[in-house]
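Annotation comment: Swiss-Prot describes Asp191, Arg222, Ser246, Trp350, Arg381, Tyr386 as substrate binding site. The feature Mn(2+) binding site is assigned by Swiss-Prot to Asp245, His247, His378, with similarity to another entry given as support. Taken from Swiss-Prot, the feature domain 'Ricin B-type lectin' covers 476-607. According to Swiss-Prot, the mutagenesis experiment His247 to Ala carries the annotation: Abolishes glycosyltransferase activity and ability to rescue left-right patterning defects induced by galnt11 knockdown in X.tropicalis.
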Amino acid sequence: MGSVTVRYFCYGCLFTSATWTVLLFVYFNFSEVTQPLKNVPVKGSGPHGPSPKKFYPRFTRGPSRVLEPQFKANKIDDVIDSRVEDPEEGHLKFSSELGMIFNERDQELRDLGYQKHAFNMLISDRLGYHRDVPDTRNAACKEKFYPPDLPAASVVICFYNEAFSALLRTVHSVIDRTPAHLLHEIILVDDDSDFDDLKGELDEYVQKYLPGKIKVIRNTKREGLIRGRMIGAAHATGEVLVFLDSHCEVNVMWLQPLLAAIREDRHTVVCPVIDIISADTLAYSSSPVVRGGFNWGLHFKWDLVPLSELGRAEGATAPIKSPTMAGGLFAMNRQYFHELGQYDSGMDIWGGENLEISFRIWMCGGKLFIIPCSRVGHIFRKRRPYGSPEGQDTMTHNSLRLAHVWLDEYKEQYFSLRPDLKTKSYGNISERVELRKKLGCKSFKWYLDNVYPEMQISGSHAKPQQPIFVNRGPKRPKVLQRGRLYHLQTNKCLVAQGRPSQKGGLVVLKACDYSDPNQIWIYNEEHELVLNSLLCLDMSETRSSDPPRLMKCHGSGGSQQWTFGKNNRLYQVSVGQCLRAVDPLGQKGSVAMAICDGSSSQQWHLEG
């Protein structure tokens with residue numbers, strides 16, 4: 001009797017275990033499908049404790065198979081194979097097809113993103129708030145060690161009508177890649193944004209998932225980046241201020257090199273190397289080490305690093321003296337920021353403030369360096385998606401204030417280019433002139449002689465020509481394939497409608513001519529399609545309904561980045577669509593972009 005009881009007891013245990021196994025399997029495998037279509041972070045752990053880890057797209061279900069059963073109906077067997085999340089890390093692996101359009105809603109979101117933000121919001125939302133970025137530092141930087149007693153930083157991020165996902169990815173990149181003891185706080189300054197998700201939804205997210213170290217400051221009217229940063233600095237209590245734009249992603253060990261330089265000399269202001277995040281694909285890529293300069297139109301520009309700056313004992317890790325800063329990303333001692341006069345509060349919104357603070361740093365006893373071992377990615381947009389509240393030309397207004405306070409007699413160099421501005425009003429500058437006297441600042445001639453001797457001067461102030469460092473341009477990308485581009489359904493070739501050298505010309509399908517070199521395409525390692533070694537196949541990022549055209553190769557990917565899929569599709573990365581024959585049986589041979597569906601009209605083959 002006892003053995004029977006034991007046997008049935010064991011059967012019961014086995015049945016119960018099997019039941020729980022099935023229930024847990026169902027729960028963990030299908031819970032994602034039941035999530036609503038909004039941001040639903042799943043908690044994980046990081047250097048600052050629990051944090052939201054996983055992200056579900058807010059407006060579109062995106063390319064995941066489990067969320068898009070219609071993919072099978074569309075016969076797309078290889079949809080975003082590389083878009084997977086590591087179950088341990090919760091980080092999305094980047095795919096060139098992350099921006100693929102699957103339906104009209106995706107198309108609307110993509111087009112709206114370019115209109116509102118001037119970058120691909122569809123990809124931004126699909127990426128979520130966490131992702132790995134490539135470590136773009138020089139190998140020597142990875143061998144450096146930093147003192148344990150570095151000062152803690154307040155990170156100030158001003159934003160106006162920023163994409164929600166881009167803003168939170170900026171914030172989470174700082175949290176994910178900064179030691180907790182070095183991150184005193186993050187201050188978000190909302191410059192009176194119009195978008196609803198940047199109001200209550202942002203507050204709710206911060207309170208729920210980022211309590212403690214995040215402060216959200218709300219401006220009651222549009223102040224602009226300049227005064228917005230001053231407001232953020234006024235609320236900061238960390239020893240060091242770090243200013244970041246609202247569409248950045250910091251890299252590995254980004255903060256320690258900046259803090260170490262400031263710890264060594266509190267009058268040193270430092271900038272990271274700014275890596276490139278493509279506005280079209282959000283791909284993160286390394287930038288060369290360059291330094292800031294300017295021209296007499298008072299516009300910032302990038303300069304090659306002079307040989308005199310490259311021969312230091314520290315080698316590739318040595319700080320690089322920079323005459324100016326780009327302005328979006330820099331760090332300085334908080335007390336020194338206030339001692340030096342913060343920003344010119346008479347400047348409006350944006351423009352010129354980076355040159356003004358650069359001149360003031362150098363002329364008033366400070367130093368400005370770029371730190372090669374610190375890297376931060378930044379979305380470089382082709383246009384500003386918003387203007388000034390009243391439509392005023394803030395760049396001109398701010399440049400005039402800068403010229404009259406800091407350039408001394410050299411302001412005539414500016415007015416020689418803009419004589420129309422000599423009598424234009426620029427407001428009261430007496431406070432800034434008095435600040436210059438109080439700080440005992442040097443002359444602008446001293447700045448040109450000692451900080452930026454490479455700057456050329458015309459007229460009576462002309463000085464001997466400085467050595468010019470010639471940039472011979474990038475090396476041509478490696479050719480991967482060369483041949484005719486066949487449309488498999490029609491057995492025709494993609495060619496120029498007119499001359500292959502005609503910039504802006506359309507491409508069409510015509511009968512293949514094996515003796516015609518003008519039908520030869522090159523596909524290179526930059527994923528460019530180059531016809532007859534002359535022009536690249538290009539798409540408009542903002543008007544995806546436009547047909548592809550031949551344009552000068554710009555080497556920046558995006559609108560000229562094409563990939564060949566497993567189903568012989570030809571996918572355009574920035575548009576998120578595939579190339580198709582409009583009327584395969586017709587005579588015109590027109591081609592256009594369309595949602596990728598695996599149909600025969602979208603099948604291509606590049607010979608070679």
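Note that Cβ sites are derived from N, Cα and C of the backbone, with glycine treated the same way.
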If you measure from the Cα of Asp191 (substrate binding site), which of the recorded positions Asp245, His247, His378 is the nearest?
Asp245
Of Arg222, His247, His378, Arg381, the recorded positions given in the record, which has the fewest other CB atoms within 10 A of its CB?
Arg381
Quick one: Cα separation, Asp245 (Mn(2+) binding site) versus Arg222 (substrate binding site), in Å?
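Cα of Asp245 (Mn(2+) binding site) to Cα of Arg222 (substrate binding site) measures 17 Å after rounding.
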Counting every protein chain present, what is the number of Cβ atoms, excluding its own, within 10 Å of the Cβ of Ser246 (substrate binding site)?
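Taking every protein chain into account, the count is 24.
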Near the Mn(2+) site, what residues other than Asp245, His247, His378 in the same chain have a C-beta no further than 8 Å from the centroid of the listed C-beta atoms?
Thr170, Leu244, Ser246, Cys248, Ile277, Gly328, Leu329, Gly377, Ile379
If you count the other Cβ atoms within 10 Å of each Cβ, which of the binding-site residues Asp191, Asp245 comes out on top?
Asp191
Out of the recorded positions Arg222, Ser246, His247, Trp350, give me the one sitting nearest to His378 (Mn(2+) binding site) by CA distance.
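The smallest Cα gap between His378 (Mn(2+) binding site) and any of the recorded positions is with His247.
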Return only the integer: C-alpha distance in Å from Arg381 (substrate binding site) to His247 (mutagenesis position).
10
Which secondary structure state does DSSP assign to His378 (Mn(2+) binding site), in the simple three-class scheme?
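His378 (Mn(2+) binding site) sits in a strand per DSSP.
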Within the domain 'Ricin B-type lectin' (476-607), count helix residues (DSSP H, G, I), strand residues (E, B) and coil residues, in that order.
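Each residue of the domain 'Ricin B-type lectin' (476-607) counted once, the result is 9 helix, 51 strand, 72 coil.
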State the count of C-beta atoms found within 10 angstroms of the C-beta of Trp350 (substrate binding site), not counting that atom itself.
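Here the count is 20.
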Calculate the distance in Å between the alpha carbons (Cα) of Trp350 (substrate binding site) and His247 (mutagenesis position), and round it to a whole number.
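Cα of Trp350 (substrate binding site) to Cα of His247 (mutagenesis position) measures 16 Å after rounding.
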